[in-house]
Amino acid sequence: MASLIYRQLLTNSYSVDLHDEIEQIGSEKTQNVTINPGPFAQTRYAPVNWRHGEINDSTTVEPVLDGPYQPTTFKPPNDYWLLISSNTDGVVYESTNNSDFWTAVIAVEPRVSQTNRQYILFGENKQFNIENNSDKWKFFEMFKGSSQSNFSNRRTLTSNNRLVGMLKYGGRVWTFHGETPRATTDSSNTADLNNISIVIHSEFYIIPRSQESKCNEYINNGLPPIQNTRNVVPLSLSSRSIQYRRAQVNEDITISKTSLWKEMQYNRDIIIRFKFGNSVIKLGGLGYKWSEISYKAANYQYSYSRDGEQVTAHTTCSVNGVNNFSYNGGSLPTDFSISRYEVIKENSYVYIDYWDDSKAFRNMVYVRSLAANLNSVKCAGGSYNFRLPVGEWPIMNGGAVSLHFAGVTLSTQFTNFVSLNSLRFRFSLTVDEPSFSIIRTRTVNLYGLPAANPNNGNEYYEMSGRFSLISLVPTNDDYQTPIMNSVTVRQDLERQLSDLREEFNSLSQEIAMSQLIDLALLPLDMFSMFSGIKSTIDLTKSMATSVMKKFRKSKLATSISEMTNSLSDAASSASRSASVRSNLSVISNWTDASKSTSNITDLVNDVSTQTSTISKKLRLKEMITQTEGMSFDDISAAVLKTKIDMSTQIGKNTLPDIVTEASEKFIPKRSYRVLKDNEVMEINTEGKFFAYKVDTLNEIPFDINKFAELVTDSPVISAIIDFKTLKNLNDNYGITRMEALNLIKSNPNVLRNFINQNNPIIRNRIEQLILQCKL
């Protein structure tokens, strides 16, 4: 049977781990790495060993002891100590505001008897009587409060370190006085502190007032030893001046440069516009049921002005971590239902790939120091009308999330024409008001953003921000780095898969039913399934491994694993307490194991809900206990094989996704039956149920307890020809009991005979199954 391919994928998935391990060991053992000598390997490759140049840092670290500076005249800043080092006798400094403050400090060497000395202060000759009987230097602070007054000695500092200090702070001028090492500070008043200027005749240092304790230490104990060597050269005070320049958001900075390569830092402010893509798929039938409402990747191209430059940008928006919701209004064909609709919430992420035509993206291959900062944006959903043929329409309305920047990486965007190295911005989500509801249903006050109408009529959502990166680019600006050298993070196959899905779905009309039945009866294996793509055995093995890696994470593989565990648990429970077994316990094996006995009792009353729950696991039961009849998976695998052979776009990279998706999505509307003597019990995935006699095809009451017992003990059969088709066939053509029994058992030979006879009812049923094989 063709469905053998699915069983092989389920049972052989374990070999993938072993294959990966062997491949990794082989790679480690045989990998050769060659690095050519010299600064660069080849001109078309990046440097073998490249490092960053100067790293700009906006953090300003203020030194404790800044200097020494050469003698100068300037207006000292407030809140900074001037520490002046006198290396000879005479005037150390002069300071005035030309209104109420004149002061000068005179240095006198040790052991000087009382005498008169001449000094030039503020351009005038002044004579002072000085004396120093100590072994230390003395610094006389001479002061006057007006231009007509005479100087007088206000303070004296006795020091063997030959250091004096001066500070403008708090409307006063502060200096040191006393004798080291116990000198202290004192101050003089002035009404015009800011206009005080100073003429310094010796080398000096600058110390912030926040480090006044250090200044006190230097006055009393001397400068650090390093400041007293001949290697310390005083600088001009102009070297301290800083040219303030407002940083440009958009700029290109050359970090380092050689003959072939240079490092460029690109700073850019950006405007990101994006929109969500979605897909709404309606089930066939009367028009009351929807199959899927899901998010899809969406491209958006736009232009905006940046510093007078017109920029063309391209974004791709995709989502990850979606939450699957469903709504089932009942089992009748006219009951409204949605099999699955996606909602993004707090556990979801939104990815926006951004590219523009500026220099920053031209050679964005070797990148480091990537950083970004973006604003948040709120996305509020709109309304979507489920247009039913009759009655008032349900409306999905509302829902909102806020996007918050969470990181940036490199990526590759695939447009219709070219692949682009771009930036991928990652956003975390928080739910926001309003909540969403499906009006005229029980679904109300849920939070998140559903995929029905995420753009709410807006052409795009917009956010602003900036990014910075350092890129290694060719020194020649006209040279384009080959895209083949790209080390971007991701290779996105979504565009290829989308084209392949369209091709696969269009091939359904070209499948011959007689050949399909023959193919469905063949035991397909890995080689025969993939031989239509590549003829060599080695490539087929590699493709089979890739398919198994993808398939083991599929819903089918996960469901088989969960069911095996559930049945094991149920068997062990039954062996421990065999006497407790009842119909309800049998039913619980086929319903949600987490429900309590009381809940199951309530569910029995709703036969439609119960049968719908059971039918979802009958595919797994049929796959575990294979019968001789044809199954839906045989047809599914045969259609898959046929389309693979007919496809012109299938390839090694897309095959794993296609096989896995086909196993989950081909023939979603299935019916299963169990046969006991002359009675048949049949249910389908939509919750419909029938019980009827084999010989007359007349309906009888459906007993769910009996059905649960039969499912446990009897084989499950795919209802290829369901009860509705059987009834129609019997009413129009008349069939014998043996033909009816063979069709009930899905006998492939009988099916082939009816198709070869061009029976329109059977052919139409098989055609409908083929048309359900869509991606």
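Backbone N, Cα and C atoms are what each Cβ position is placed from, and that goes for glycine too.
Substitutions noted, but not modelled.
Annotated features, as they stand in Swiss-Prot:
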VARIANT   Arg51 to Gly  In strain: L27
VARIANT   Glu392 to Lys  In strain: L27
VARIANT   Phe405 to Cys  In strain: L27
Tell me the coarse DSSP state (helix, strand, coil) of Phe405 (variant position). strand
Would you mind ranking the variant positions Glu392, Phe405 by how many other Cβ atoms sit within 10 Å of each Cβ and giving me the lowest? Glu392
Looking only at C-alpha atoms, tell me how far Glu392 (variant position) is from Phe405 (variant position), rounded to the nearest Å. 41
